[in-house]
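A.B. asks: Please see the structure below; I have some questions.
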Amino acid sequence: MARAAALLPSRSPPTPLLWPLLLLLLLETGAQDVRVQVLPEVRGQLGGTVELPCHLLPPVPGLYISLVTWQRPDAPANHQNVAAFHPKMGPSFPSPKPGSERLSFVSAKQSTGQDTEAELQDATLALHGLTVEDEGNYTCEFATFPKGSVRGMTWLRVIAKPKNQAEAQKVTFSQDPTTVALCISKEGRPPARISWLSSLDWEAKETQVSGTLAGTVTVTSRFTLVPSGRADGVTVTCKVEHESFEEPALIPVTLSVRYPPEVSISGYDDNWYLGRTDATLSCDVRSNPEPTGYDWSTTSGTFPTSAVAQGSQLVIHAVDSLFNTTFVCTVTNAVGMGRAEQVIFVRETPNTAGAGATGGIIGGIIAAIIATAVAATGILICRQQRKEQTLQGAEEDEDLEGPPSYKPPTPKAKLEAQEMPSQLFTLGASEHSPLKTPYFDAGASCTEQEMPRYHELPTLEERSGPLHPGATSLGSPIPVPPGPPAVEDVSLDLEDEEGEEEEEYLDKINPIYDALSYSSPSDSYQGKGFVMSRAMYV
C-alpha cells in the first residue's frame, strides 16, 4: 500500500521556490516572440543612397517601444552611436560621421514625435552620399516594455561600378613578346577581374593602382605575344567581371601588327611550252601596311623580252627558251621587304599528262557518284523487299490465327426445306423457285426423304440416251409428282430471302455450285414430273 501511494501523482501546489523560476521562463518565452528583421548584407553604390531595413516583428498589442538606436560596433568609441529615435524627443544623430546631413529615418521622416508608435515598428535608416568609410557593421536595436531589448545586425558594403575600355596597340613585327592590346577597368570597388578569350599563343600581365576616387582600384591587363603577320587582324575579347554587373562585360579588340610583306607566286601550271601565249604569273602579297612597290626579276639575270611586268602580275606574250629560269618577285612596304621565287620549266610540246590526270580525277568522281547511287538503290530495294516479306508474314499469321472464313450450313435451312417441299419445287411459281433443282430417292416416299438442294450434271451416257434430264441407265426413272399450288406471297418472299442468303453462303464456300445449278424451269415443263437417277448414290 505504501508503494502504491508513492506512485500516485502529487496534487500539492508548487513550492514557493518554484514561482520565480516559472516567472523567468514565461518572460523568456514572451521575449522570444518579438524579433528584429534585418538583411544580413546590404550593398550600396559609392556616392549613392542606400537604405538599411529594420523592422520589429510581429506587432504585439500593448508593446511599448521606448527607444530605437543604430550603432556601429566596429567604429571608434566616439562614433559608435549613429542614430537614435525617441517616441517623444524624435530623431537624433550623435555621430558627426555620417551626421544628420546624410542620415534619416525612412518611416519616421524625422517627425515631431506625435503618433510615432506605428512608425517605430519600422526603423529603416537611409544613408546618402555613400563613402568608403561608411562600409561596416550596423546594429539596429529596439528597447521595448515589457519585452526588453532586441537587436539585429546588417553588413553594409560600399561598391563602385567600374568603367571598362579595351584598345589595340600598334606594334611592329619582332621576335620578342610585346603588348598588343590593353584592357582597363577603372575605379572599381572591389577590383574587377579581367580575362582574355583568344586562340592565339598569348599571356596576360595585370597591374592594379588606386583610382581617383578614394577606395577604388583601377585594373589594367596587357595582352602579350610575339607580334607576327599571323596575329594581324585577329579579334580577341576582353572579359571583365564585377559584382555590380548582371553579366560579364565582353569587349572585342582587333589586333594590329605591322609586318613586312609575305609573298608567294601563283599561275604556273607545269605546262609551259614553246609558243604558248596565255601564261601569267601573279605575285600574291599579305602585308601591313600595304605594299608600296613590286619588282620582277630572274636569278639568271636575263629577263625575257616577251614578259611584261604590270604591278603584281607578269604577263607573258609568247613563251620561248629564255623562260627556262627562276622568276623572283620582290615586294616592299613601310616595314620591310619580302620576296618569293618560282622555277619555270619550258617544254617543247604541251604536256598532256596533266589533262589526263584531270580527266582521271573527273572520271573517278563520276564513278564514285554512280557507285554511291547504285549502292543506295540496292539498299532501298533490300529494305523494301524485307518490308514486304514482313507484311506478308504478318498477314499469314493473322490468317492462321483467325477463325475460319466459312461455316457449315445451319440446321435451320434443312428443317425449312423438309417442312415445305412442295413449295420449293412448284413449277407454277417459277419466280419464287430456288436456282438448284432437287432430286429424290426412289426408295423413299416423298414425305420421308430429305430434299437436296443441288445435283450433279448428267454423265455422258445420260446425254447420249433419250432420257429426261436427271435420268440414267442404272434404273428406271422415277416420276416426280407435280407440286401443290403456290403458297401466299408472304411465304414466298420469306423463302426467297432465305434462299438467297444460303445461295450466297454456298457460293462463298465453293463457286462450283453456281456452275452445277440448273436454270429456272420453263413453261413447257409445267405440269410434268421430274425424274432423277439413282446412279449418283452408288
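Every residue number used here counts from 1 along the chain in the order it is shown.
Positions of Cβ are set from backbone N, Cα and C atoms, glycine also.
As the structure is a computational prediction, the values presented were derived from the model and not from experiment.
So Swiss-Prot says this about it:
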type	residues	note
DOMAIN	32-156	domain 'Ig-like V-type'
DOMAIN	162-256	domain 'Ig-like C2-type 1'
DOMAIN	261-345	domain 'Ig-like C2-type 2'
MUTAGEN	Asn81 to Ala	Abolishes homodimerization
MUTAGEN	Met89 to Phe	Loss of entry of HHV-1/Rid1 and HSV-2. No effect on PRV entry
MUTAGEN	Met89 to Ile	Increased entry of HHV-1/Rid1 and HSV-2
A.B. asks: State which of the following mutagenesis positions has the fewest other Cβ atoms within 10 Å around its Cβ: Asn81, Met89.
C.D. replies: Met89
A.B. asks: Between the Cα atoms of Met89 (mutagenesis position) and Asn81 (mutagenesis position), find the distance and write it as a whole number of Å.
C.D. replies: 16
A.B. asks: Look up Asn81 (mutagenesis position) in the DSSP assignment and report helix, strand or coil.
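C.D. replies: Asn81 (mutagenesis position) sits in a strand per DSSP.
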A.B. asks: How many of the residues that make up the domain 'Ig-like V-type' (32-156) does DSSP mark as helix, as strand and as coil?
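C.D. replies: Across the domain 'Ig-like V-type' (32-156), DSSP assigns the residues as follows: 10 helix, 59 strand, 56 coil.
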A.B. asks: What are the helix, strand and coil residue counts for the domain 'Ig-like C2-type 1' (162-256) according to DSSP?
C.D. replies: 0 helix, 55 strand, 40 coil
A.B. asks: Using DSSP, how many residues in the domain 'Ig-like C2-type 2' (261-345) fall into helix, strand and coil?
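C.D. replies: Output for the domain 'Ig-like C2-type 2' (261-345) reads 3 helix, 46 strand, 36 coil.
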